[in-house]
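Student: Can you read through this structure? Questions will come right after.
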Amino acid sequence: MASVSALTEELDSITSELHAVEIQIQELTERQQELIQKKKVLTKKIKQCLEDSDAGASNEYDSSPAAWNKEDFPWSGKVKDILQNVFKLEKFRPLQLETINVTMAGKEVFLVMPTGGGKSLCYQLPALCSDGFTLVICPLISLMEDQLMVLKQLGISATMLNASSSKEHVKWVHAEMVNKNSELKLIYVTPEKIAKSKMFMSRLEKAYEARRFTRIAVDEVHCCSQWGHDFRPDYKALGILKRQFPNASLIGLTATATNHVLTDAQKILCIEKCFTFTASFNRPNLYYEVRQKPSNTEDFIEDIVKLINGRYKGQSGIIYCFSQKDSEQVTVSLQNLGIHAGAYHANLEPEDKTTVHRKWSANEIQVVVATVAFGMGIDKPDVRFVIHHSMSKSMENYYQESGRAGRDDMKADCILYYGFGDIFRISSMVVMENVGQQKLYEMVSYCQNISKCRRVLMAQHFDEVWNSEACNKMCDNCCKDSAFERKNITEYCRDLIKILKQAEELNEKLTPLKLIDSWMGKGAAKLRVAGVVAPTLPREDLEKIIAHFLIQQYLKEDYSFTAYATISYLKIGPKANLLNNEAHAITMQVTKSTQNSFRAESSQTCHSEQGDKKMEEKNSGNFQKKAANMLQQSGSKNTGAKKRKIDDA
């Protein structure tokens, strides 16, 4: 008869296996829900196509873009005249004319269009073709300031109201809202103005009764939905506008929204029937690239300066940073090396923001080093590069920010520097957001991918089907001619879990930095585990492996909140129990190599001309001299600083 200990051991094994099966069932259930959702989307699209092709369909309610791509409406002559003589444009971009015709017909419409596609024109031009004024709701004051600057240059009467508006200005705007002879065409407000100002709502009612309030434009309409990447609670109050002013047509605009987000936004805005026009996410002139972020700040700045002085010599660009502090520090570093750069962030004085924007627009400043506060509504067509000093907090944000390059349809580069530490800096910021961590991990997955077309990865996120061949080698992954293989990294995961278990027993919390140090046999001796052999891989490879385990849920983040900061720690994740099954394997794609090593493919570009390299080499000497002088000057201040690798530039 079997002993109790043997039976107990078998029972424990079965229990562990059952737990693993439960996790697998959960994963399959999640996948099932994804497929069901995609099936619904495709079914809806097929139904829409069939309805659009129905010969008996009424043109008044025909939601196909083709039905509205005409110039025989009563307002068409005026629209064309204003396009050419006020906005100084010869023709419309895709879906602009269709959207303008729908809103001119007094109907509700949502427009999903890539950043740089010309969404703003779709409510600005109709405002000039209509009596009265259009109310524009924007999420950021900086966005309103950007738009007003452009409108002023075009000679269009527009203004904004916010918390810092003077009493005299508020009084003037309120008077203009009901003045039948007023030339004021666009009034910009934040959603807080609608939610919290009874005085303003009262004035809107009087303007509506006087038939002066004709249209509502909700910019960044994805902010309505809690499932959107930038949910704002005050956007939920905007439903009052259609309830109180049903005859004022509404137009909602966004660069990034899934079908789920748009449906949610439609309910929140109290819209019964709504046209939805969606342009393809693809910007064929943009080249996407992910680079490993150098761990040394000086090396990092050197890499950026070589790009600016080489490939982008004399060309305009944006560098996006994670924080205001990063923005200012990078700006100073670039200026010290001869780059004409200006910082831009939310805490700048309005006049300073305007100065930076104006100088950049006039090419007096080559590079704006900015936080996310810069960009919405930016309409500089000749931006040749957008560099991300740190990755964005979501795919939607990255798509929107990188999309500010190449609005003139000429080739432009979108280069993202991916660093392990940025994961946890951003995670600590988005932890309180509804789906903040999930969206961040999608961004990490994009950065970690070394083989799949960048456009395919984006298309999957935005519910589109994309053939990688259509990329035309306009991303780093499509340019690679390396072979790839799946590397078994299961034992690495087992070792990390041993380290984390020991830390738990000692009542210790491990930050990502401490976990790597312990794994490498460094740091506090008590955190090292007997039997865990330090891997021989470079630190950046170990970081990629840990990031892989994190997004695959073998590890998870835990947070500690202090009065001054949110600290991220790593703990054992929900899928770690799968490792109780000896047959369970975790693999990771790596570049195939003849050497017995784990190496992720380094970033490379293939669309740049040989002249780029020559230009970089030509400017490299000047850069090295400047860098050497800087080091010489700072040497006495920081004798322990690491010597910059100038010879490797």
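Using the three backbone atoms N, Cα and C, a Cβ is placed for every residue, glycine included.
This is the original sequence, none of the listed changes applied.
The following feature annotations were taken from Swiss-Prot:
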- LYS91, ARG93, GLN96, GLY116, GLY118, LYS119, SER120: ATP binding site (BINDING)
- 100-275: domain 'Helicase ATP-binding' (DOMAIN)
- LYS119 to Ala: Abrogates helicase activity (MUTAGEN)
- 300-451: domain 'Helicase C-terminal' (DOMAIN)
- CYS453, CYS471, CYS475, CYS478: Zn(2+) binding site (BINDING)
- ARG528 to Ala: Reduced DNA unwinding and branch migration on Holliday junctions, small change in DNA annealing (MUTAGEN)
- TYR564 to Ala: Nearly complete loss of DNA fork unwinding, retains ATPase activity (in a 49-616 residue fragment) (MUTAGEN)
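Tell me about the surroundings of these features in the structure.
Tutor: In three-state terms derived from DSSP, GLN96 (ATP binding site) belongs to a helical segment.
In the three-state DSSP scheme, LYS119 (mutagenesis position) is classed as coil.
Around CYS475 (Zn(2+) binding site), the C-beta neighbours below 8 angstroms that are at least 6 residues distant in the chain are TYR287, TYR288, GLU289, CYS453, ARG454, ARG455.
With a 10 A radius on its CB, ARG528 (mutagenesis position) counts 17 other CB atoms from all the protein chains.
Non-local contacts of TYR564 (mutagenesis position) by the CB criterion (under 8 A, 6+ apart in sequence, same chain) are absent.
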Student: Can you tell which of the binding-site residues LYS91, GLY118, SER120 lies nearest to CYS478 (Zn(2+) binding site) in space, using Cα positions?
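Tutor: Closest recorded candidate to CYS478 (Zn(2+) binding site) by Cα: GLY118.
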Student: Fill in the CA-CA distance, LYS119 (mutagenesis position) to CYS471 (Zn(2+) binding site), as an integer in Å.
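Tutor: Counting only the Cα atoms, the answer is 24 Å.
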Student: Specify the secondary structure state of CYS471 (Zn(2+) binding site) as given by DSSP, simplified to three classes.
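Tutor: Going by the DSSP assignment, CYS471 (Zn(2+) binding site) falls within a helical segment, counted as helix.
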Student: So which one is it: of the recorded positions LYS91, ARG93, LYS119, which has the fewest other Cβ atoms within 10 Å?
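Tutor: Output over recorded positions LYS91, ARG93, LYS119: least Cβ neighbours within 10 Å is LYS91.
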Student: Would you mind ranking the binding-site residues GLN96, SER120 by how many other Cβ atoms sit within 10 Å of each Cβ and giving me the lowest?
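Tutor: Least crowded of the binding-site residues GLN96, SER120, by Cβ count within 10 Å, is SER120.
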Student: If one looks at the chain holding CYS471 (Zn(2+) binding site), which residues at least 6 apart in sequence have a CB under 8 angstroms from its CB?
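Tutor: In sequence order, CYS453, ARG454, ARG455, VAL456, CYS478 meet the Cβ cut-off.
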Student: Measuring Cα to Cα, how far is GLY118 (ATP binding site) from ARG528 (mutagenesis position) in Å?
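Tutor: With the alpha carbons as reference points, the distance is 56 Å.
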